[in-house]
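**Student:** Here it is, the structure, as C-alpha cells.
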Amino acid sequence: MSVTKKPDLTDPVLKEKLAKGMGHNYYGEPAWPNDLLYIFPVVILGTFACVIGLSVLDPAAIGEPANPFATPLEILPEWYFYPVFQLLRTVPNKLLGVLLMAAVPAGLITVPFIENINKFQNPYRRPIATTLFLVGTLVAVWLGIGATLPIEISLTFGLF
C-alpha cells in the first residue's frame with residue numbers, strides 16, 4: 001500500500017512541465033538512505049563545528065566573584081522570562097497578571113477551532129493564525145525589551 005500520490009502522466013500540463021524539466025516530484029525522496037546517511041551527519045558535524053568554533057573564538061567571561069552581602073538593585077530573570085516579568089511588573093492586580101499569562105495558551109488552543117474551515121497550510125492563506133503569530137511575537141518582543149528598562153518608561157520606551 002502506497003501513501004504517496006502517483007502522478008497523472010496523461011495530463012497535458014504535467015507533460016509540458018516535465019518536458020521543460022519543471023515537473024513536480026510526486027514521489028518525494030526516501031529518508032533512508034539519503035537523509036540518515038548523508039544529510040544528518042553533515043548537519044551534526046556542522047553544528048558541532050559551530051559550537052567548538054564559537055567556544056574557541058569567544059570563551060565565557062569569568063565575572064567578579066560572588067558577594068552574598070551586596071545585593072543588586074534589581075534582579076532580572078533570564079531573558080526568556082522578560083515578557084512575563086514585564087507583564088507581572090506593570091499589571092497592578094497580580095491575579096489579573098496571572099490570568100493574562102493563562103490567556104496566552106488558551107488563545108493559542110482556540111486558533112485551530114476559529115480557523116477550522118481553512119484547509120491550507122500556506123501561512124499566506126491562513127490570515128488569522130498568521131496575524132495572531134505576528135502580533136504575539138511583536139508583543140512579546142515589546143514586553144521583553146521593556147523589562148530591561150525602568151518601570152516608568154518600560155511600556156513606552158521613553159518615546160512619549
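Here the Cβ of each residue, glycine as well, is placed from N, Cα and C on the backbone.
Original residues only: the substitutions mentioned are not part of this model.
The following feature annotations were taken from Swiss-Prot:
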VARIANT   Leu18 to Phe  In strain: KS3/2
**Student:** What does DSSP call Leu18 (variant position) in the simple three-state scheme?
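**Tutor:** DSSP assigns Leu18 (variant position) to helix.
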**Student:** Mind giving me a neighbour count for Leu18 (variant position)? Other Cβ atoms within 10 Å of its Cβ, every protein chain shown.
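**Tutor:** There are 14 such Cβ atoms around Leu18 (variant position).
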